[in-house]
Amino acid sequence: MTNIRNSHPLVKIVNESFIDLPAPSNISAWWNFGSLLGICLILQILTGLFLAMHYTSDTMTAFSSVTHICRDVNYGWIIRYMHANGASMFFICLFMHVGRGVYYGSYTFSETWNIGILLLFAVMATAFMGYVLPWGQMSFWGATVITNLLSAIPYIGTNLVEWIWGGFSVDKATLTRFFAFHFILPFIISALAAVHLLFLHETGSNNPSGMVSDSDKIPFHPYYTIKDILGLLFLILMLMLLVLFSPDLLGDPDNYIPANPLNTPPHIKPEWYFLFAYAILRSIPNKLGGVLALVLSILILAIIPLLHTSKQRSMMFRPLSQCLFWFLVADLFTLTWIGGQPVEHPFITIGQLASIFYFSILLILMPIFGTIENRLLKW
């Protein structure tokens, strides 16, 4: 009798993706983040579903409905904080996953990489709209400031902003449509993630050495299922430490004040995971230039494969590029810090220097260092 794993049409798909999948024998813990992102997505959909049962997307009742969830709904507080902090864990895993792709040259799988960039944009859009839903001060003003950036687009900008708002300001129509999009986007992300996996399994996984590993593969189960479960335990530990001990650590206190269009907070800023892009936006005095830099700070990932000059795929044996990569990581930490600071001296100058450094590393220095390393190895 044929094993059900190989004969049943549905079970066969699961088997070929998670059980009998041939995986390189040397992939490290950096390859855990793909599965962790899947777990984060499932967690966010489940907690979000339960929150949506009690939330009302109306400007008059949105804030009090979130309060009601935390105070009156059974375990509502833990569901709410798991959802809010789950988003932070999601982005930590995302940044690690993208960083691993850049370090080990996974961007040479062009279809997988490009769908990954689409996924990144979709997750960022979902997180932004989710931040608006509690209808606190930072929700309202964050929505106003970020959507207003689209008015920098020549000719159609103002009409586009009013079309997104559903009126002449951020109001009931905006909140309702943001809730609708925030609800549907995770399911679109799930579909995109399936396509991401489909293309990945066409080529097979990359590995730390960057070399073809077809001659040395092992089955995904039990070796990497056990390894992924360990990563999952760490993820749950970190999330629950955050949720149970300091649930508001990564949030903004201003969001506990109900939205008031007549009172602007002293310092409008997005959630921590957008601060690096926000710092790049603020570092350019021109509005359109800032918006372009903001979009390019993420879209630059699509250009990385075109700028790969090294004869080696991975940075594992390229010490110069390794130094540059960790400079880039330090630069992103600097940008994140600057994004949370007020717009005054010396933060403006530091932000501008960090922004120049960010684009210089990715567009100029990495290709140059790749060529230098080729010359040093006489290739």
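Positions of Cβ are set from backbone N, Cα and C atoms, glycine also.
For reference, Swiss-Prot has these:
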- His83, His182: heme b b562 binding site (BINDING)
- His97, His196: heme b b566 binding site (BINDING)
- His201: ubiquinone binding site (BINDING)
- Val102 to Met: In strain: Isolate C-182 (VARIANT)
- Met238 to Thr: In strain: Isolate C-182 (VARIANT)
- Phe333 to Leu: In strain: Isolate C-182 (VARIANT)
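Less than 8 angstroms from the CB of His196 (heme b b566 binding site) sit Thr112, Ile115, Gly116, Leu119, each of them six or more residues away in the same chain.
For the binding-site residues shown (His83, His97, His182, His201), fewest C-beta neighbours within 10 angstroms: His201. Shown in sequence order, Leu301, Ile304, Phe325 are the residues of the chain, 6+ apart in sequence, with a C-beta less than 8 angstroms from the C-beta of Val102 (variant position). The two recorded residues, His201 (ubiquinone binding site) and Phe333 (variant position), show a Cα separation of 33 Å.
Ranked by Cα separation from His83 (heme b b562 binding site), the recorded positions His97, Met238, Phe333 are led by Met238. Listed in sequence order, there are no same-chain residues at least 6 apart in sequence whose CB falls under 8 Å from the CB of Phe333 (variant position). The Cβ of Met238 (variant position) has Met89 as same-chain neighbours under 8 Å, each 6 or more residues away in sequence.
A straight line from the CA of His97 (heme b b566 binding site) to the CA of His182 (heme b b562 binding site) spans 23 Å.
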